[in-house]
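Colleague: Supplied in structure tokens, the structure appears directly below.
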Amino acid sequence: MPSLTPRCIIVRHGQTEWSKSGQYTGLTDLPLTPYGEGQMLRTGESVFRNNQFLNPDNITYIFTSPRLRARQTVDLVLKPLSDEQRAKIRVVVDDDLREWEYGDYEGMLTREIIELRKSRGLDKERPWNIWRDGCENGETTQQIGLRLSRAIARIQNLHRKHQSEGRASDIMVFAHGHALRYFAAIWFGLGVQKKCETIEEIQNVKSYDDDTVPYVKLESYRHLVDNPCFLLDAGGIGVLSYAHHNIDEPALELAGPFVSPPEEESQHGDV
């Protein structure tokens, strides 16, 4: 009997020219490199066939960033699936999962950003920290925290529904380096909680086009104030779930995607 504890499987897109060089890639719509394509084909083979970490029958939704590099990664990872298996999985393009909007820092390296900010008279008292300071003419940490909190609320709402129906539910999220590390951090409560009060925070934003995904209105959201100190290289996979089978106890699965089969009695994360 499979575990009924839902999981959120986060997947960073494969290698691009800018992920290889370390340039900040937000709205720039780069494709995967040939290496990145092969990388994600191998990942799909590993998680679906060799490792058997993912059962296609348990995948209820895939949410993806609209950027080409993320959508290419979805297609490549799903290659091992049959047409019938693939047809049963709903793929939802969700603009809330786009990468951090870097503004003036798009295409730059970290050292170049630090020099630019220094030339503008910034960071005299403490060094730049994107998780706290955001990006000039791009997104603040509050703005990205708000939209990722919306995405998390929708996924956790779906998990709650599927669990109540007795269905196994793996939901996959394909996105980007900064966005997914931020997503993982606030999934289980890092950062600070802020009540939705401003027009931007309380407005109804539907960032996807799929009527099977219920809209969830936020009363509050979370945003970071420091680096969560997570690593997720291009092509990397992480696992988020819930402690004690309880949707109200979101947790990080430290073992990641390569785990021993759970004991039949404990099922998943029960102690």
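Glycine residues also receive a Cβ, built from the backbone N, Cα and C atoms like all the rest.
Below are the features listed in Swiss-Prot for this protein:
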{"type": "ACT_SITE", "residues": "HIS13", "note": "active site, tele-phosphohistidine intermediate"}
{"type": "ACT_SITE", "residues": "GLU99", "note": "active site, proton donor/acceptor"}
{"type": "BINDING", "residues": "ARG12, TYR24, THR25, ARG69, GLU99, TRP100, GLU101, TYR102, ARG181, HIS244", "note": "substrate binding site"}
{"type": "MUTAGEN", "residues": "TYR24 to Ala", "note": "Leads to low activity and reduced substrate affinity"}
{"type": "MUTAGEN", "residues": "SER65 to Ala", "note": "Leads to low activity and reduced substrate affinity"}
{"type": "MUTAGEN", "residues": "ARG69 to Ala", "note": "Leads to reduced substrate affinity"}
{"type": "MUTAGEN", "residues": "TRP131 to Ala", "note": "Leads to reduced substrate affinity"}
{"type": "MUTAGEN", "residues": "HIS178 to Ala", "note": "Leads to low activity and reduced substrate affinity"}
Colleague: Here are some mutagenesis positions: TYR24, TRP131. Which one has the most Cβ atoms within 10 Å of its Cβ?
Modeller: TYR24
Colleague: Roughly how many Å separate the Cα of THR25 (substrate binding site) from that of SER65 (mutagenesis position), to the nearest whole number?
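Modeller: Here the two Cα atoms are 13 Å apart.
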Colleague: Please give the greatest C-alpha separation between any two of the substrate-binding residues ARG12, TYR24, THR25, ARG69, GLU99, TRP100, GLU101, TYR102, ARG181, HIS244, in angstrom, as a whole number.
Modeller: 38
Colleague: Spatial neighbours of TRP131 (mutagenesis position) among the recorded positions ARG12, HIS13, SER65, GLU99, GLU101, HIS178, defined as Cα within 10 A: which are they?
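Modeller: Cα within 10 Å of TRP131 (mutagenesis position): HIS178.
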Colleague: Please tell me which one of the recorded positions listed here (ARG12, HIS13, SER65, ARG69, ARG181) sits closest to GLU99 (active site, proton donor/acceptor), measuring Cα to Cα?
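Modeller: Spatially nearest to GLU99 (active site, proton donor/acceptor) by Cα position is SER65.
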Colleague: Using a 10 Å radius around each Cβ and counting other Cβ atoms from all shown chains, which of the recorded positions ARG69, ARG181 yields the largest count?
Modeller: ARG69
Colleague: Near ARG69 (mutagenesis position), which recorded positions out of HIS13, GLU101, ARG181 have their CA within 10 Å?
Modeller: HIS13
Colleague: Using other CB atoms within 10 angstroms as the count, which residue among the recorded positions GLU99, GLU101 scores least?
Modeller: GLU101
Colleague: List the same-chain residues at least 6 positions away in sequence whose Cβ sits under 8 Å from the Cβ of HIS13 (active site, tele-phosphohistidine intermediate), in sequence order, or say none.
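Modeller: The answer is SER19, LEU32, GLY36, MET40, SER65, ARG67, ARG69, ALA70, GLN72, THR73, PHE174, ALA175, HIS176, ALA234, GLY235.
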Colleague: C-alpha of HIS178 (mutagenesis position) to C-alpha of TYR24 (mutagenesis position): distance in Å?
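Modeller: Between the Cα atoms of HIS178 (mutagenesis position) and TYR24 (mutagenesis position), the distance comes to 10 Å.
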Colleague: Ranked by the number of other Cβ atoms within 10 Å of their own Cβ, which of the recorded positions ARG12, HIS178 ranks first?
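Modeller: For the recorded positions ARG12, HIS178, the Cβ with the most other Cβ atoms within 10 Å is ARG12.
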Colleague: Do you know offhand how many angstrom separate ARG12 (substrate binding site) and TYR24 (mutagenesis position) by C-alpha?
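Modeller: TYR24 (mutagenesis position) has its Cα 14 Å from the Cα of ARG12 (substrate binding site).
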